[in-house]
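One structure is given below, encoded as structure tokens.
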Amino acid sequence: MIDDDGYRPNVGIVICNRQGQVMWARRFGQHSWQFPQGGINPGESAEQAMYRELFEEVGLSRKDVRILASTRNWLRYKLPKRLVRWDTKPVCIGQKQKWFLLQLVSGDAEINMQTSSTPEFDGWRWVSYWYPVRQVVSFKRDVYRRVMKEFASVVMSLQENTPKPQNASAYRRKRG
């Protein structure tokens with residue numbers, strides 16, 4: 001389902017933990033990392049597509065997450081010419097995305113990259129909030145910057161509400 005401008009409707013998913021870190025996933029068999037994302041099927045809403053992709057790509061269901069926000073507008077990026085499949089009709093020149101910010105409310109153990117017969121990812125880790133903007137492939141960087149800027153206040157409020165150890169330096173000394 002490609003629009004008149006050549007963009008495929010898609011959802012992007014930023015999953016954060018209670019500390020304000022975000023899930024960063026490694027593409028299967030590659031050295032590139034990104035947030036989960038995927039196409040919207042005909043007749044499917046963006047939210048329905050998000051929950052489907054969430055399960056297909058990282059094994060999480062509705063009960064494992066809480067929606068904190070979604071982008072106000074659709075955000076678009078163009079594919080590099082070398083990635084455009086010119087022999088398909090209609091030609092897809094990029095993605096237009098609705099992004100969702102989710103908080104993981106279950107444990108990390110619920111994350112499972114192997115729920116699909118063709119997994120998108122083969123690993124993941126928690127990273128600092130702005131890390132993905134610097135690390136994502138260049139053609140997605142502007143969209144990532146806009147998404148993270150739009151969601152920043154929500155994630156920062158989570159961090160402010162997370163209890164901090166009373167004496168962090170003493171805690172480090174006791175452990176080490």
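Placed from the backbone N, Cα and C atoms, the Cβ positions cover glycine too.
Summarising the annotation, Swiss-Prot assigns domain 'Nudix hydrolase' to 6-149.
Sequence-distant contacts of E53 (mutagenesis position), defined as residues of its own chain at least six apart whose C-beta falls under 8 angstroms from its C-beta, comprise V11, I13, P36, Q37, G38. Listed in Swiss-Prot as a mutagenesis experiment, E53 to A is described as follows: Loss of function.
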DSSP helix/strand/coil residue counts for the domain 'Nudix hydrolase' (6-149): 39 helix, 49 strand, 56 coil
